[in-house]
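Taking it in order: structure first as structure tokens, then the write-up.
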Amino acid sequence: MKMVSRITAIGLAGVAICYLGLSGYVWYHDNKRSKQADVQASAVSENNKVLGFLREKGCDYCHTPSAELPAYYYIPGAKQLMDYDIKLGYKSFNLEAVRAALLADKPVSQSDLNKIEWVMQYETMPPTRYTALHWAGKVSDEERAEILAWIAKQRAEYYASNDTAPEHRNEPVQPIPQKLPTDAQKVALGFALYHDPRLSADSTISCAHCHALNAGGVDGRKTSIGVGGAVGPINAPTVFNSVFNVEQFWDGRAATLQDQAGGPPLNPIEMASKSWDEIIAKLEKDPQLKTQFLEVYPQGFSGENITDAIAEFEKTLITPDSPFDKWLRGDENALTAQQKKGYQLFKDNKCATCHGGIILGGRSFEPLGLKKDFNFGEITAADIGRMNVTKEERDKLRQKVPGLRNVALTAPYFHRGDVPTLDGAVKLMLRYQVGKELPQEDVDDIVAFLHSLNGVYTPYMQDKQ
């Protein structure tokens, strides 16, 4: 028995020595790299402090594509575990945009701020299996508070609106502004062109055909129907509040509203016109429209001018004054108790990490299936998403995060339009993005909160402009 105990003790001592030796090497490696010169590349001391924190904690190991890894990465077993962490970490969050913004003294994106805030608040990063070896990676309460204070400062400086109540200025979301500056004459033209079916090949389909302003800015179909009954490959996103998207279309292939407006008229399975010349030839026959157009655009009809006018009109398609916006502005009675609970659950369960900002989304491109692989079945070109634009492998199956404003009015959901209810959409997100299930009562509370995002659209009245 004594011999067994002695062998066990020797074995444990050996393990401890190996662990301490490896941890000591890792500490030396981490400490050395944290002092490298590029951490000091920003001209702003506060930015340098954040950059130093990210480097010291080793965030770039898993959240950038090309970090220098420690020597123990090549040990069998450790390599497989680290490869898994790196793959999941880089898929979930790319730190490069944050570093670039800090180095250039520019605002960090809201979606990135929201993600960093969540892992700081809930103390999920760095994970325990990482800090077990990387002692320098542990985050102290003081460091956590400093990062959260930096996030609050970024929000206050770059994102918070002046009419947000003081107690809500550090929320991961902001209210929709009451109006945006626009050119009234261009808006009038854009309104007419948005509803003009002559932009389509057979003069039967207008922009409003798939983006109805009396139906949540969508057509309510799984995918849209184009000229001649052609079936589109993807669900039509709402036109309301699209001005707040970082880029347009699910895959972000259009940088601006104007770029987006130029897509459907020439798309063979949407409006199917062969060229702008074909469209202009029809518009030229309308003397009233032509006169009105020349007053605003003396050079006359062109694809650029037509889409410029439509984009200007689309800037008016915003929906402020939802119950949630009123709450953000200080009306505590604007939300029910259930909706307030739902909003807290929305934040607790990471929803706001992607669905933040003014429209609770529209600011980043994310993959479906962070915690569990999503079964797409046969993958289509539309499913490929952002990769169609960037050609980057990391962007495969990523879509622009849809905004949640008026989401109760825009079923069916997701880019395939294959989820008919909000209840189903919430449960799918929880399962595949968060990796959990919630009691039905909690799901109901989140759905109730989502209903509070229904805003007010004031229809454009052309005769009053």
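The backbone N, Cα and C atoms fix where each Cβ goes, and this holds for glycine too.
Unsubstituted: the structure retains its original residues.
For reference, Swiss-Prot has these:
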DOMAIN    42-155  domain 'Cytochrome c 1'
MUTAGEN   Met82 to Ala  No change in activity using either ABTS2(-) or hydroquinone as electron donor
MUTAGEN   Met125 to Ala  Decrease in activity using either ABTS2(-) or hydroquinone as electron donor. The NT heme is high-spin with a lower reduction potential than in the wild-type. The mutant is thermodynamically more unstable
MUTAGEN   His134 to Ala  No change in activity using either ABTS2(-) or hydroquinone as electron donor
DOMAIN    185-287  domain 'Cytochrome c 2'
DOMAIN    337-454  domain 'Cytochrome c 3'
BINDING   Cys351, Cys354, His355, Met429  heme c 3 binding site
C-beta crowding around Met82 (mutagenesis position), within 10 angstroms: 21
Which listed residue (Met125, Cys351, Met429) has most other Cβ within 10 Å, given these are recorded positions: Cys351
Among His134, His355 [recorded positions], residue with fewest other Cβ within 10 Å: His134
When distances run from the Cα of Met82 (mutagenesis position) to each of the recorded positions Met125, His134, His355, Met429, the nearest one: His134
Packing count at Cys354 (heme c 3 binding site) (other Cβ atoms within 10 Å of its Cβ): 22
Whole-number Å value for how far His355 (heme c 3 binding site) lies from Met125 (mutagenesis position) (Cα to Cα): 20
Coarse DSSP state, helix versus strand versus coil, of Met82 (mutagenesis position): helix
Cβ-based neighbourhood (8 Å from the centroid) of the heme c 3 site, residues Cys351, Cys354, His355, Met429 excluded: Phe346, Lys350, Ala352, Thr353, Leu360, Gly361, Val401, Leu404, Gln433
Max pairwise CA distance, angstrom, over record-listed heme c 3 binders Cys351, Cys354, His355, Met429: 12
DSSP three-state assignment (helix, strand or coil) for Cys351 (heme c 3 binding site): helix
His134 (mutagenesis position) versus Cys351 (heme c 3 binding site) - Cα distance in angstrom: 29
The domain 'Cytochrome c 3' (337-454), counted residue by residue under DSSP: helix, strand, coil: 55 helix, 10 strand, 53 coil
Candidates Cys354, His355, Met429 (binding-site residues) - the one closest to His134 (mutagenesis position) by CA: Cys354
